[in-house]
Amino acid sequence: MMMLESRNSMRASNSVPDLSLQISLPNYHAGKPLHGGDRSSTSSDSGSSLSDLSHENNFFNKPLLSLGFDHHHQRRSNMFQPQIYGRDFKRSSSSMVGLKRSIRAPRMRWTSTLHAHFVHAVQLLGGHERATPKSVLELMNVKDLTLAHVKSHLQMYRTVKCTDKGSPGEGKVEKEAEQRIEDNNNNEEADEGTDTNSPNSSSVQKTQRASWSSTKEVSRSISTQAYSHLGTTHHTKDNEEKEDTNIHLNLDFTLGRPSWGMEYAEPSSDLTLLKC
């Protein structure tokens, strides 16, 4: 009977699974039985563990000592940062300068009054040879007038003056130059919508060169006409002076009676004439 009961219990235990979790708390002193005489060992162990914990806490609370390499490296990185910022600033400033150079200057119409003001400023500065674009710009003091405008106009004015230097038709040349300037302004207004990088820019440059060549030809023709006029006037003056020198006063007189010349109508070669 006992054998049968034990077999039945074994079968029942094998058929029903064990669903217990078997959770146990960690026991650091499992191998050591707790007896009355071993309290000193447990107290010493607990004291040693507490001392270890306090030592660890003090270790974490105490400030760490270092040799200073990290701090020195941090200072060096801080020292290099302004240089990097300076380089970035230089790069940004250079990019801004490039953008300003790429931006096209607005067109300026040189009217007759503005050109007269320009000529007056150049004359006050001592002529076109001594005047500089910056000084002319400061003396004119015109709104929306840039240094590039004054520089190009002064260069054109110098070329016209140098080609027609010393010619008597200087006023005519200035009028022709003003007319050419107005024609160039009209051409620029007509081509204002086109871009400088377009293929039409070459044709515009050709027309400007043709206008410059035509102004030079006109100035040369005016100067040649003036010189020819001077040559004719000088030639007529020389002829008049020659005619004046050929005319002499008749200061001839004879010695003797006044009726002697009437008696002898035919002049003889032996008569002596005194000329003064």
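If you go along the chain as it appears here, the first residue is 1 and each next one adds 1.
Glycine is treated like the rest: Cβ placed from N, Cα and C.
Those substitutions? Not in this structure, it's all original residues.
Note on the domain 'HTH myb-type' (102-162): mean pLDDT across this stretch is 85. Taken from Swiss-Prot, the feature domain 'HTH myb-type' covers 102-162.
DSSP assigns P133 (mutagenesis position) to a helix in the three-state reduction. Looking at Swiss-Prot, you'll find the mutagenesis P133 to L noted as follows: In ats-2; ovules with a single integument.
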